Amino acid sequence: MTNIRKSHPLMKIINNAFIDLPAPSNISSWWNFGSLLGICLILQILTGLFLAMHYTSDTTTAFSSVTHICRDVNYGWVIRYLHANGASMFFICLFIHVGRGLYYGSYMFLETWNIGVVLLFTVMATAFMGYVLPWGQMSFWGATVITNLLSAIPYIGTDLVEWIWGGFSVDKATLTRFFAFHFILPFIITALAAVHLLFLHETGSNNPTGISSDMDKIPFHPYYTIKDILGALFMMLILLILVLFSPDLLGDPDNYTPANPLNTPPHIKPEWYFLFAYAILRSIPNKLGGVLALVASILILILMPMLHTSKQRGMMFRPLSQCLFWMLVADLITLTWIGGQPVEHPFIIIGQLASILYFLIILVLMPITSIIENNLLKW
């Protein structure tokens, strides 16, 4: 008799994806982050669901309802801070996951990579809308500033902004629709993640060497299920330390002040995970130019397979490219720092240099370095 997990139509799908899946025998801990992202997504949907039971998406009561969750709902503060800091963990895992893809040449799986870029955009949109919901000062002004960027689009810009706002400013209609979108998008993300996985399982996983591992596979369970559980425990430990010891470490104190359209905060800035893109946006004096640079900073990922000039897939045996990769990481950390600083000297010039370096490394230096390394192989 055949095992039920191999014969049952539904169990068969799960079996082929998580149990009997042939996986390379040498994938390192950098491959843990896909499963961690799945765990983050489930955590966010569950905590978000319980928050939505008590939240009201009305400008007059939104802020009070969040306060009510923290003060009066049983363990409401845990749910709220798990959700807020869970988003930070989500983005940490996302950035590492994308970084791993860049380092080891995983972008050569075109369909998987492109769906991944779409996922990144969708998660960023969801996080932005979620930040608006508590209706604090930074929620309101963040929403105003970011949605206003669309007015830079020629001809249709102003109409587009007012259409998104549902009026002539960020108000009740905006908050209600942002809540609706924030609720539905995680389910769209789940569907996209399933497609992401589907395309990945068509080709099989990449591995640190970048060489085909068809001749050396091991079953996903128990080897990588155990490895993923260990990674998940580490992540939950960090998340719980954040939630239970310093839940507001990554937040903005301004968001504990109710939204006031008549009073602009001195420094409007998004959550930490958007600061690198915000710094690129601010480093260009022209509004439309800034918006284009902002979009390009993420969309540039789609170009990665076309910019790949090396004969080797990953960077494991390419020391020059490794140096450039870590320069890029340092540059992104610098941009994140600059995004949180006021617009004044010396931060303006540092931001502009870091923005130029970001595009220069990806578009020019990396492809040229790969060609140099190809020639060094001949010696």
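Cβ atoms are placed via backbone N, Cα and C, with glycine included.
So, quick note: what you're seeing has the original residues, none of the substitutions.
The annotation heme b b562 binding site is assigned in Swiss-Prot to His83, His182. Annotation for His182 (heme b b562 binding site): same-chain Cβ neighbours under 8 Å, separated by at least 6 residues, are Gly48, Thr126, Met129, Gly130, Leu133.
Within the same chain, the residues at least 6 positions away from His196 (heme b b566 binding site) whose Cβ sits under 8 Å from its Cβ are Thr112, Ile115, Gly116, Leu119, listed in sequence order. The feature heme b b566 binding site is assigned by Swiss-Prot to His97, His196.
A natural variant is reported in Swiss-Prot for this position, Val123 to Ile, and the note states: In strain: Ryukyu wild boar 6. Look at Val123 (variant position): DSSP puts it in a helix.
Listed in Swiss-Prot as a natural variant, Ile184 to Thr is described as follows: In strain: Ryukyu wild boar 6. In the three-state DSSP scheme, Ile184 (variant position) falls into the helix class.
Residues annotated as ubiquinone binding site in Swiss-Prot, with similarity to another entry given as evidence: His201. Taking the Cβ of His201 (ubiquinone binding site) as centre and 10 Å as the limit, one finds 14 other Cβ atoms among all the protein chains shown.
Annotation of the natural variant Met215 to Ile in Swiss-Prot: In strain: Japanese wild boar 4, Japanese wild boar 11 and AWB10. In three-state terms derived from DSSP, Met215 (variant position) belongs to neither a helical nor a strand segment and is classed as coil.
Every protein chain considered, the tally of other Cβ atoms within 10 Å of the Cβ of Val295 (variant position) stands at 15. Here the residue is the original one, but Swiss-Prot notes a natural variant at this spot, Val295 to Met: In strain: Bulgarian 2 and Meishan.
Packing around Gly314 (variant position) is summarised by its Cβ count: 21 other Cβ atoms lie within 10 angstroms of its Cβ, all protein chains included. Swiss-Prot gives this note for the natural variant Gly314 to Ser: In strain: Asian domestic pig, Landrace, Chinese Diannan short-ear, Large white 1, Japanese wild boar, P2, Ryukyu wild boar, Satsumae 28, Seishan, Ssc2, AWB10, AWB11, EWB3 and LW1.
For the naturally occurring variant Ile368 to Val, Swiss-Prot gives the following note: In strain: IB9, IB14, IB16, Sardinian wild boar 2 and Ssc3. When other Cβ atoms within 10 Å of the Cβ of Ile368 (variant position) are tallied across all protein chains shown, the result is 13.
For Ile184 (variant position), the Cβ neighbour count at a 10 Å cut-off comes to 11, with all displayed protein chains included.
The Cβ neighbour count for His97 (heme b b566 binding site), using a 10 Å radius over every protein chain in view, is 20. For His83 (heme b b562 binding site), the nearest neighbour among the recorded positions Val123, His201, Met215, Val295, Gly314, judged by Cα separation, is Val123. If you compare Cα positions, Val295 (variant position) sits closest to Val123 out of the variant positions Val123, Met215, Gly314, Ile368. All protein chains considered, the CB of Val123 (variant position) has 24 other CB atoms within 10 Å.
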